[in-house]
Amino acid sequence: MAVMTPRRERSSLLSRALQVTAAAATALVTAVSLAAPAHAANPYERGPNPTDALLEASSGPFSVSEENVSRLSASGFGGGTIYYPRENNTYGAVAISPGYTGTEASIAWLGERIASHGFVVITIDTITTLDQPDSRAEQLNAALNHMINRASSTVRSRIDSSRLAVMGHSMGGGGTLRLASQRPDLKAAIPLTPWHLNKNWSSVTVPTLIIGADLDTIAPVATHAKPFYNSLPSSISKAYLELDGATHFAPNIPNKIIGKYSVAWLKRFVDNDTRYTQFLCPGPRDGLFGEVEEYRSTCPF
């Protein structure tokens, strides 16, 4: 019977320890390699890692081109402009409506801003400037259909028609809520200082960000934006952001808060890009001397 000397015993113990260490290291590397690419596996992720500075800038990381949609060529809406990233890839698509008596020019800045973060965006003129919210819902839907089916091949080839969203100002915001209630397949809705006679949107299941303005006397938040938000089901992803010191017409000029949180919402829910959750949960700080009067949501998303 062989007898193990102290030297051989120490050598054997060291060998077994090294084997155990190597096995543990291999298991750790395997676990890390499996867990690390979680967000990278998202096929809809576009653009660099987001920062506050990037989202608050006047334009995003993508160069943008435009395509005019004449009133004569438009079907079901009043024409407009399509903004799209020059980079050849597929993107979610967004339609944006102006408000009562407003024209496309009043929301044009949003088209270019959002497109520069990796979306195909159409800003529209309505058939008449006096069109009511439910008519604007129909026109937003027609604008989405135009981008998917009738725009140039350059635009159509860039659109992922399974990832659509709508936005609108004032009565366009009311139209946004109406279309969201009619099309649960939409990935996101963003009403901006919205106006609508209907106060109950409990049928909406689309992730919805409502942006109100504390000095709005046309669609006061107490009778519009807040009741709209409160009526949305608590089971859906939703958020309410109230601008501090802003009026009903805040969405008509470039606004870094509207731009930042609109892009973050679209990225999170149209692109399923969780890199943007950090800007929405817990969201902006509100209170005295800030740019945001109030923020609340159904975080976590």
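Just so you know, glycine gets a Cβ as well, placed from its N, Cα and C.
Per Swiss-Prot, poly(ethylene terephthalate) binding site is recorded for Tyr100, Met171, Trp195, and the stated evidence type is similarity to another entry. Counting every protein chain shown, the Cβ of Tyr100 (poly(ethylene terephthalate) binding site) has 19 other Cβ atoms within 10 Å.
Experimental mutagenesis is annotated in Swiss-Prot for Gly102 to Ala, with the remark: Increases activity on poly(ethylene terephthalate) (PET). Of all Cβ atoms in the shown protein chains, 21 besides its own fall within 10 Å of the Cβ of Gly102 (mutagenesis position). DSSP assigns Gly102 (mutagenesis position) to coil, not to a helix or a strand.
The Cβ of His169 (mutagenesis position) has 33 neighbouring Cβ atoms from other residues within 10 Å, across all protein chains displayed. Taken residue by residue with DSSP, His169 (mutagenesis position) is part of a strand. Listed in Swiss-Prot as a mutagenesis experiment, His169 to Trp is described as follows: Increases activity on poly(ethylene terephthalate) (PET).
Record note (Swiss-Prot) on the mutagenesis of His169 to Ala: Decreases activity on poly(ethylene terephthalate) (PET).
The active site, nucleophile annotation in Swiss-Prot covers Ser170. Residue density at Ser170 (active site, nucleophile): 30 other Cβ atoms are found within 10 A of its Cβ, drawing on all protein chains shown.
In Swiss-Prot, a published mutagenesis experiment is listed as Asp214 to Arg, annotated Increases the thermal stability of the enzyme. The Cβ neighbour count for Asp214 (mutagenesis position), using a 10 Å radius over every protein chain in view, is 17.
Secondary structure from DSSP puts Asp216 (active site, charge relay system) in coil. Taking Cβ-Cβ distances under 8 Å and a sequence gap of 6 or more within the same chain, the neighbours of Asp216 (active site, charge relay system) are Thr193, His224, Ala225, Ala246, Thr247, His248. Look at Swiss-Prot and you will find Asp216 (among others) tagged as active site, charge relay system, backed by similarity to another entry.
Around the Cβ of Asp244 (mutagenesis position), the same chain contributes Asp214, Asp286, Gly290, Glu291, Val292, Glu293, each under 8 angstroms and 6 or more positions distant in sequence. For the published mutagenesis Asp244 to Arg, Swiss-Prot gives the following note: Increases the thermal stability of the enzyme.
Its Cβ placed at the centre, His248 (active site, charge relay system) has 21 other Cβ atoms within 10 Å. What Swiss-Prot lists as active site, charge relay system is His248 (among others), and the listing cites similarity to another entry.
Phe249 (mutagenesis position) carries neither a helix nor a strand DSSP state and counts as coil. The mutagenesis experiment Phe249 to Ser, Ala or Val is recorded by Swiss-Prot, whose note states: Increases activity on poly(ethylene terephthalate) (PET).
Looking at Swiss-Prot, the entry for mutagenesis of Glu293 to Arg says: Increases the thermal stability of the enzyme. The secondary structure of Glu293 (mutagenesis position), as reduced to three states from DSSP, is extended strand. Of all the Cβ atoms in the protein chains shown, 19 others lie within 10 Å of the Cβ of Glu293 (mutagenesis position).
Its Cβ taken as reference, Met171 (poly(ethylene terephthalate) binding site) is surrounded by 28 other Cβ atoms within 10 Å in the chains shown. Cβ contacts within 10 Å of Trp195 (poly(ethylene terephthalate) binding site), excluding its own Cβ and spanning all protein chains shown: 27.
The distance from the Cα of Ser170 (active site, nucleophile) to the Cα of Trp195 (poly(ethylene terephthalate) binding site) comes to 5 Å. The subset of mutagenesis positions (Gly102, His169, Phe249) lying with their Cα within 10 Å of the Cα of Trp195 (poly(ethylene terephthalate) binding site) consists of His169, given in sequence order. For the recorded site, Trp195 (poly(ethylene terephthalate) binding site), the DSSP three-state label reads coil. A straight line from the CA of Phe249 (mutagenesis position) to the CA of His169 (mutagenesis position) spans 8 Å.
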